[in-house]
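Taken straight from Swiss-Prot:
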- Leu381, Gly382, Ser383, Gly384, Thr385, Phe386, Gly387, Ala388, Ser389, Lys403: ATP binding site (BINDING)
- 375-648: domain 'Protein kinase' (DOMAIN)
- His500 to Asp: Restored in-vitro kinase activity; when associated with G-520 (MUTAGEN)
- Ala520 to Gly: Restored in-vitro kinase activity; when associated with D-500 (MUTAGEN)
Amino acid sequence: MRNWEDPFTLACNTALKKNLPSCIFIIIFISVLCPVAMSQVVVPDSDADCLLRFKDTLANGSEFRSWDPLSSPCQGNTANWFGVLCSNYVWGLQLEGMGLTGKLNLDPLVPMKNLRTISFMNNNFNGPMPQVKRFTSLKSLYLSNNRFSGEIPADAFLGMPLLKKILLANNAFRGTIPSSLASLPMLLELRLNGNQFQGQIPSFQQKDLKLASFENNDLDGPIPESLRNMDPGSFAGNKGLCDAPLSPCSSSSPGVPVVPVSPVDPKSTSPPTGKKAGSFYTLAIILIVIGIILVIIALVFCFVQSRRRNFLSAYPSSAGKERIESYNYHQSTNKNNKPAESVNHTRRGSMPDPGGRLLFVRDDIQRFDLQDLLRASAEVLGSGTFGASYKAAISSGQTLVVKRYKHMNNVGRDEFHEHMRRLGRLNHPNILPLVAYYYRREEKLLVTEFMPNSSLASHLHANNSAGLDWITRLKIIKGVAKGLSYLFDELPTLTIPHGHMKSSNIVLDDSFEPLLTDYALRPMMSSEHAHNFMTAYKSPEYRPSKGQIITKKTDVWCFGVLILEVLTGRFPENYLTQGYDSNMSLVTWVNDMVKEKKTGDVFDKEMKGKKNCKAEMINLLKIGLRCCEEEEERRMDMREVVEMVEMLREGESEDDFGSMDHRGTHNNVYSSMLLDDDDFGFSMNR
């Protein structure tokens, strides 16, 4: 029997047989001239090449198993590689909390001209701060909570005109604060707290600077006048600092030096000129194009082969070979027309050992088995603190989401099965139903339906998002409120019925109706993982050292933060910290803006359809702040929240809008359900 040959090999062999001398000449010609051409015309590295070279610099780069050289980091807006942020190209790198060690070398990433965000927070990198000023298009740099040390050069941030957010907190940096920080024209947020910076604070003149944190350093001298409206807590822990908002300086204190910032002196290189150079470039480009075409043919073949792999390749082979049986609450039939296992709702005692089988909790969906998932075309949707999510399109036409959990080891097998059965009984238009699950001691799979409009977070925070108008945002908030209230009613024995409420755990269907995901999983999660990562444990009441624990009102607090996130378009950065940090709280920022009578600046500038809706937007903002009271007993009950949110309207008529006073309160009976303006800034005044 003739051995099969791939088309690329067959074509080459045929060409060689027909015209061997010509082929040899072409090969020699290309092999000689291509290196010369490439030395003159540099082809930019691909994002994948840059990322792979960067991975090789990491001491524990072996953890990046999804960074496959045979696959692309991005497929449209979906990331195939862990920690990569995509918008048809790689625009961000988010490798947080991975225990990465050693020195951080960012040089391999410099050719990635579309890179806008770099985040390595909560790792164990040490050594000096990496060089970043060659990333001239960078907008955000997050390096907090590592072990970086040493002085940061004064010009470390020169030539970075787009840089808006810099987080260097909780490292061991020393020396003076680099003067180039003061020259960043678009700086919005700067966090230098928890280091060993010395000397005086430079004069920051940026008008849009909203937050600057210098606490717990060794700084001295007067606080620059441009920063004297900041929260006093931003300067705490520096014994030598003085002047507003701290105590006045003594008469002998020197003035604040204005540190001159040298302009960037870009180096320019003159391109080769003349007819000879032009002809050589033309020939080089032609040869490169020919080579690229040949490479593309080979890559297409490799890509087709790589598509056969999928997200379950990391599972032991035995798992893929097991026969999957349906485990449902009603009698059903499997592929062999034999009755599948059926379990009575009221049965107590030990559940039968599923033996590693896929178990269905719904009977209104077409059955599939693990082999269908193994053969499915899978895409990586993302990787969060709970686990990785995959989109799987199986042969029957169903599109599913499979999520792998590695920290669901808080209960035994029987308790886990019982809880999954309980979740399978939930039925509400704003709850994403569980379809099936797979149990192993080491990790679990939860299978749900795929929602076409991605998560709420992607619409609020992705660079390529068109944004959501007011009507859609209000619709989403109303749906989330009803879904959360349903969980409160159906899961009364759970301390926190949801426990992980945030915008990335809310998906949107084709009509932008919201559905809650990752709900009611706290009983299954390991305590350490839950305390470190679940949003409920970032609430102000969670202070185990003081005996304060979470309650059902904690979910109300999370919902309030979500309301503020939807209205402001700002990401709640306290989710990135462990525990509650009022300095990083979105609630604190909103209250500060209200106290300064800048309520109009709170709302997302990207939100459309705001005309004649200001009253309703302010009313929703008040509801959000009521939900976010630091004292639990002052927060609203969930049913009260739903009632108030349901009363909000999409817009006001001209008459209604004209009947409002300048503070945004109605003069009709509707306002009796809401706060008056004296209560609007409650957390600042009480």
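From the backbone N, Cα and C atoms, a Cβ is placed for every residue, glycine too.
At each noted position, the model has the original residue.
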I'm checking region-level scores; what's the whole-number mean pLDDT for the domain 'Protein kinase' (375-648)?
86
Round to the nearest Å and give the CA-to-CA distance linking Ala520 (mutagenesis position) with Ser383 (ATP binding site).
19
Quick one: Cα separation, Ser389 (ATP binding site) versus His500 (mutagenesis position), in Å?
16
About how far apart, in whole Å, are the alpha carbons (Cα) of Gly387 (ATP binding site) and His500 (mutagenesis position)?
13
